[in-house]
Amino acid sequence: MDLPVGPGAAGPSNVPAFLTKLWTLVSDPDTDALICWSPSGNSFHVFDQGQFAKEVLPKYFKHNNMASFVRQLNMYGFRKVVHIEQGGLVKPERDDTEFQHPCFLRGQEQLLENIKRKVTSVSTLKSEDIKIRQDSVTKLLTDVQLMKGKQECMDSKLLAMKHENEALWREVASLRQKHAQQQKVVNKLIQFLISLVQSNRILGVKRKIPLMLNDSGSAHSMPKYSRQFSLEHVHGSGPYSAPSPAYSSSSLYAPDAVASSGPIISDITELAPASPMASPGGSIDERPLSSSPLVRVKEEPPSPPQSPRVEEASPGRPSSVDTLLSPTALIDSILRESEPAPASVTALTDARGHTDTEGRPPSPPPTSTPEKCLSVACLDKNELSDHLDAMDSNLDNLQTMLSSHGFSVDTSALLDLFSPSVTVPDMSLPDLDSSLASIQELLSPQEPPRPPEAENSSPDSGKQLVHYTAQPLFLLDPGSVDTGSNDLPVLFELGEGSYFSEGDGFAEDPTISLLTGSEPPKAKDPTVS
């Protein structure tokens, strides 16, 4: 309940009621014990806020809340004055609160008009600040549209690059798959070609077989790929012929069939009547082998290292004629001497006893005149042994060089090469002839190239088994075999081969023709028309 303001405290009518009541309350001397002016008159003090709220506030206001009174003072701009002694932690002995306002002064009531209540004023923006210029908006929209277009262009480019990247990855995967498959096929082809080269060169077979030229007590080892042959008589008559059953190849290597001083090749041909003459080199051993056909083995002492000689003996003349004989001359002499009569042909029969002959007329029976003997002198055993050792060393070096590359043949890989897993379009391979030639050139740098005629002439080229044993060559009586046989003697085959060329190496070393593994082209029989 508001108390009536005294006549001295009457103020202008535009002063708020709160300020008028506050002026009267502060100026009332009855309430100086609780509220009064400061000594300077610029502020007022409130003592004992609790008692002031209970006793004084209800008389002038409708409430007795000190907090509401302080809040109204703040609304009109009054500020609380804080002294130094009141700002510490120690509570002051007297509860004293001082408020001041620049226009609330003692004795100057007219200044109350200047005290205004604070109004929560929101700063009103000016219209020119709120209004945005149209050109700025247009420019902003243009920039936004431009940025949007650039973004769409970048998105399209990124999408195109993404598609291209996916296509490239798919192509890379396809190429990798094709490359792996092609590499697999190439590896299989290389392994297959290497296996062919290895089979042609007889790689991986290392033999250390004694020559057994001097050892007649031990039998030679049988060849790995041997077939049972038999030499059968056609004519049983003759000074050296004896009926005997067909013998196999095992009898050829019997210990008693090898002379103590080395094997001697002898040939018996039909000639005109001539008297035999003793040869100065030795005597003829006419011992027939057990179960063997007509064979003559001549024992002679080792000859000096020179070309073989032919000893032509006649019993009517005491002198002997020694002439240098090359294998070509020997074959030519045999061919010339066999012109009057059909040439001697070896009839080969297998283990079952079948003889391969043609329907040709047999040769006339041999006459009772003495026969002319042509014998090839024994080669020097040391020279032949050195030659075989050199060839063995060369083969070992070649095998070591080829094995150092670490080639391995996988049979399963070779079987998979022709399996249905590899389709026909995938087998588009390069030229196999050039690849095989290049691989052979790389694998065998030390081997001289052979002429193509020698390779094509042999049906079993590349499948021969080299056998380092000294085997005697047996030449049969021309009268004891059929002239219509398909197989010619060994010396007839050597006459037309490429082994005896015009070079010095071939003329001086006739053992090459005896040790080679491939067969030369067979000579045509001059007696067969």
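Residue 1 is the first one shown; counting continues down the chain.
Quick reminder: no glycine exception, Cβ is built from N, Cα and C everywhere.
Substituted residues are absent from this model; it holds the original ones throughout.
Over in Swiss-Prot, the protein carries these features:
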- LEU22 to Ala: Inhibits HSE DNA-binding activity and transcriptional activation (MUTAGEN)
- LYS80 to Arg: Does not change interaction with XRCC5 and XRCC6. Loss of nuclear stress bodies localization. Decreased nuclear stress bodies localization. Loss of DNA-binding and transcriptional activities upon heat shock (MUTAGEN)
- LYS80 to Gln: Loss of nuclear stress bodies localization. Loss of DNA-binding and transcriptional activities upon heat shock. No change in homotrimerization upon heat shock (MUTAGEN)
- LYS118 to Arg: No change in nuclear stress bodies localization (MUTAGEN)
- SER121 to Ala: Increased binding HSE and transcriptional activity. Greatly reduced binding to HSP90AA1. No effect on MAPKAPK2 binding (MUTAGEN)
- MET147 to Ala: Leads to constitutive homotrimerization and DNA-binding activities at 20 degrees Celsius. Does not lead to constitutive transactivation activity at 20 degrees Celsius. No effect on DNA-binding activity at 37 degrees Celsius (MUTAGEN)
- LEU189 to Lys: Leads to constitutive homotrimerization and DNA-binding activities at 20 degrees Celsius. No effect on DNA-binding activity at 37 degrees Celsius (MUTAGEN)
- LYS208 to Gln: No change in nuclear stress bodies localization. Increased protein abundance (MUTAGEN)
- SER216 to Ala: Does not change interaction with XRCC5 and XRCC6. No PLK1-induced phosphorylation in mitosis. Inhibits PLK1-stimulated ubiquitinylation. Increased protein stability (MUTAGEN)
- SER216 to Glu: Does not change interaction with XRCC5 and XRCC6. No change in spindle pole localization. Increases weakly PLK1-stimulated ubiquitinylation. No change in protein stability. Increased interaction with BTRC (MUTAGEN)
- SER307 to Asp: 5-fold derepression of transcriptional activity at control temperature; when associated with D-303. Decreased HSF1-induced expression of HSPA1A mRNA in a IER5-dependent manner; when associated with D-121; D-314; D-323 and D-367 (MUTAGEN)
- SER320 to Ala: Decreased nuclear localization and transcriptional activity upon heat shock (MUTAGEN)
Query: With every protein chain in view, how many other Cβ atoms are within 10 Å of the Cβ of LYS80 (mutagenesis position)?
result: 13
Statement: In three-state DSSP terms, LYS118 (mutagenesis position) is classed as coil
Statement: Between the C-alpha atoms of MET147 (mutagenesis position) and LYS118 (mutagenesis position), the distance in angstrom, to the nearest integer, is 50
Field: Residue pair LYS118 (mutagenesis position), LEU189 (mutagenesis position) - Cα distance, angstrom, rounded
entry: 105
Field: Residues satisfying Cβ distance under 8 Å from LEU22 (mutagenesis position), sequence separation of at least 6
entry: LEU73, PHE104
- request: Could you measure between LEU189 (mutagenesis position) and LYS80 (mutagenesis position) for me? Cα positions, answer in whole angstrom.
  value: 108
Task: Count, for each of the mutagenesis positions MET147, LEU189, the other C-beta atoms lying within 10 angstroms of its own C-beta, and report the residue with the smallest count.
output: MET147
Message: Can you tell me how many other Cβ atoms are located within 10 Å of the Cβ belonging to LYS118 (mutagenesis position)?
response: 9
